[in-house]
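Per Swiss-Prot, these features apply:
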type: MUTAGEN; residues: S45 to A; note: No effect on taurine uptake; no effect on phosphorylation by PKC
type: MUTAGEN; residues: T175 to A; note: No effect on taurine uptake; no effect on phosphorylation by PKC
type: MUTAGEN; residues: S215 to A; note: No effect on taurine uptake; no effect on phosphorylation by PKC
type: MUTAGEN; residues: S322 to A; note: 3-fold activation of taurine uptake; abolishes phosphorylation by PKC
Amino acid sequence: MATKEKLQCLKDFHKDILKPSPGKSPGTRPEDEAEGKPPQREKWSSKIDFVLSVAGGFVGLGNVWRFPYLCYKNGGGAFLIPYFIFLFGGGLPVFFLEVIIGQYTSEGGITCWEKICPLFSGIGYASIVIVSLLNIYYVIILAWATYYLFQSFQSELPWAHCNHSWNTPQCMEDTMRKNKSLWITLSTKNFTSPVTEFWERNVLSLSSGIDDPGSLKWDLALCLLLVWLVCFFCIWKGVKSTGKVVYFTATFPFAMLLVLLVRGLTLPGAGAGIKFYLYPDISRLEDPQVWIDAGTQIFFSYAICLGAMTSLGSYNKYKYNSYRDCMLLGCLNSGTSFVSGFAIFSILGFMAQEQGVDIADVAESGPGLAFIAYPKAVTMMPLPTFWSILFFIMLLLLGLDSQFVEVEGQVTSLVDLYPSFLRKGFRREIFIAFMCSISYLLGLSMVTEGGMYVFQLFDYYAASGVCLLWVAFFECFVIAWIYGSDNLYDGIEDMIGYRPGPWMKYSWAVVTPVLCVGCFIFSLVKYVPLTYNKVYVYPTWAIGLGWSLALSSMMCVPLVMVIRLCQTEGPFLVRLKYLLTPREPNRWAVEREGATPYSSRLAVNGALMKPTHIIVETMM
């Protein structure tokens, strides 16, 4: 067949098979048509609903408490070099890919891959396993923030002094530390600060280890319940309600971050903190860990490989120009991370000056920044109660809208597996309540006296960078080398009216897979077993459990491949060709409704469906 005819054949196939019919949503259900009720998949009320939902989904805690610390730790301004390489070579291409395939197929994170390439539908299942585990422990941070917020409504912040029942004789107030020589003498005696004791002895009541869970912390359990109730009532009506809630939850944190930035820049010592944040150390680029941190931060901060962005994209109208908005949202996300560093390190610079210590001694990441370093800083400011309330409201809202999006992505992906059952009546709402309840009950293990050890185990393994890189590699591989980047570009052109520049398809084909593989290998080579505070060493069984959590998502891809091949009849190569071929929407819709599995029938109207790209063509 001539090359020109072959390309035309592929375009015709692509148009006939995956392009939705006029007046129908992609994935139209035949039984709805028979009843005279064309399916109306829920759509965003306006473009701004989608933009704010995505912004709220990926502008979260990681932008405020992880990026600034990584920037300082990995060479300051020099860290921006690997960061931008991973941003343009991996983060933005995968982010846009997930949004656009959701919009193109009008399916969630699992069923979109069933349409595109049934053999690799395990990609969707892997994403859902990751986001399900993430939903269990991410919300614990919000429970802690809620507890701190309630404790902030006092004339004197409870972590400012050492005169409470949970304090020990080793507690030393920060006023004593202003005398640097005295502090150097006392620090050799293992004195602790009131804010550290409040965190470890009051909030966590930290036990001796993960094998000593202790009793349930009822105050944290109630805070966790409150957060889950807020989450449920904000998403239970679908994107119509979520799209309105994010008008507040996605915008108000930016206003508060701006206030904190202005306040931080006006504090004494702010200049030293910012210099410490951005001072470039080019020699750090020789360390592979710097590149690993840059890659994993990009994937975390863009909330990709979780199925959430695909689910949000599936509610877009077919002709919506998501390419333009995805690029703008990418700028917003990375810009927020960068500006957050000024807000955080200006305050840490002030804090270091007040204590008479180096900034490196007060710089923290993750929970250490949010619940130790920053609460300590506000006790040194005028109006500490006001700044504490402001900070924890911002932290809570940043986390809440991310949680909304992650749970919505999880629910959408699972509901799309059984739409005729779960979309009837109030079944979707009941299903959301069930998922929230299960996640809450599992999360109770993290609000015990030993819960912090469980939380760290989930955070280190369950949704680790290794898992996200694994999923991202297969997403790009399937689109570029099986379905075909040009075929997807045809669909994009049909949706937005033009073809994006070649940067995206080159990234999907080469750049992103190479970055993912390199970062994945170095992550395994540089792997260090988990510890808590660099002191407590996790037992072997806990490390094994952590790797089981990581593998539970990664194994979905090969496991589903084997299951699909076993379920399909015929010679091996024939089965392989069929499973590498995009599914015809209406026939696939019948299968997902419980009819005779179409995967057991190898022909469509007596002939195999035409292949789409290189790998399938070489087999034929």
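Cβ from N, Cα, C; glycine included.
This is the original sequence, none of the listed changes applied.
As the structure is a computational prediction, the values presented were derived from the model and not from experiment.
A map of Swiss-Prot features onto the structure.
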residue	record	Cβ contacts under 8 Å, 6 or more apart
S45	mutagenesis position	K240, G243, K244
S215	mutagenesis position	T448, E449
S322	mutagenesis position	F50, F96, V99, I100, Q103, G313, N316, M495, I496
